[in-house]
Amino acid sequence: MLYRSALRASRSFTPRLASTNSRLVSSLVFLEHKAGKLNEASLSAVTAAKTLGNDTHGLLVGTKSEIENVLDRTKEIKDLSKIYLATSDTYSHSLAEPLASLLASIASAKDVSHIFAAHTAVGKNIFPRLAGLLDTSLIADIIALESSGDTFTRPIYAGNAVLTIKSSPKDSVKVVTVRSTAFDKAAVANGSAAVEDVDIITVDTPTQFVSEELTVSSRPDLASAARVVSGGRALKSKESFDTILDPLADSLGAAVGASRAAVDAGYADNSLQVGQTGKVVAPELYVAIGISGAIQHLAGMKESKMIIAINKDPDAPIFQVADVGLVADLFESVPQLVKEIDNVKV
């Protein structure tokens, strides 16, 4: 594996933070939520933050009704000692500019040493801006960190190498996104976090919310599902993708995923893509159907606890990481597998 350390050069500009005589003693976790539910990936970010041994605080933002829907459960998170609330319509759609300014303000006012978020679409949108406002490095997609708080590990080259990063002492606030599959979820039980309101920060921004289209599915969320069934280009068409994968996913209670080749061919929506440029998953069970196993796809699923691969090519790279491999025609074997599963369930 490749290891490399990097120290940033000193800067001529110092961000407006708490007094240099103040002791930076707490970590802050940005807690995502949507439609009245806390994003499970944020619980992994809490676990990462707790590694440092500091007081760990959470931040909930949104309208009054949005916060009320998730506050009770959030207070139950065992590893949080305090929850900051920023209640305003300004934060109702998670626009990056106002949220980055809010986080920067809290970092200055609350003696924060580290700010964490899950490495999700929301985190990846907000945290680069936050790092810019604080004139600090963004440390993205970490899979480990040391209790010292200045050394982090992240994958590079599609997961084929690991980079060790030592942040500069000039970065008095560390801005970090966390790969959720690399950390256990913080327990949501017996917590007793205190609640504190924070000031709303108003910023002028050219970005305005226009609309949002959400895909409604009865299946588990792909990023956090315990079981995932993914299909590749070998399914040959969108119709086959749906008719072959959906029954198996329904039988297993699984989420549906897709390789980049299947997405590019129009078989599946981009939101289902698993891989280096898609979602990174680590379910208990991952079933790869008609997926050859390109390195970009493996980067998004190789940490799965159990991998089952079905492919008619015995030399397909996917078999090198699979725990169970079946060399067979997917159009025959998958329907038969569904029948067997349903028979067992009966």
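Positions of Cβ are set from backbone N, Cα and C atoms, glycine also.
Remember, it's a predicted structure, so these values are computed and weren't measured experimentally.
Per Swiss-Prot, the features are as follows:
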type	residues	note
VARIANT	Leu102 to Ile	In strain: JEC20
VARIANT	Ala107 to Val	In strain: JEC20
BINDING	285-313	FAD binding site
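Comparing Leu285 (FAD binding site) with Leu102 (variant position), their Cα atoms are 39 Å apart once rounded. Neighbour count (other Cβ atoms within 10 Å of the Cβ, all protein chains): 26 for Leu102 (variant position). A straight line from the CA of Gly293 (FAD binding site) to the CA of Ala107 (variant position) spans 43 Å. Once Cβ contacts within 10 Å are tallied over all protein chains shown, the binding-site residues Leu285, Ile289 are led by Ile289. Within 10 Å of the C-beta of His297 (FAD binding site) we count 29 further C-beta atoms, all protein chains included. The DSSP secondary structure for Leu102 (variant position) is helix. Taken residue by residue with DSSP, Ala309 (FAD binding site) is part of a strand.
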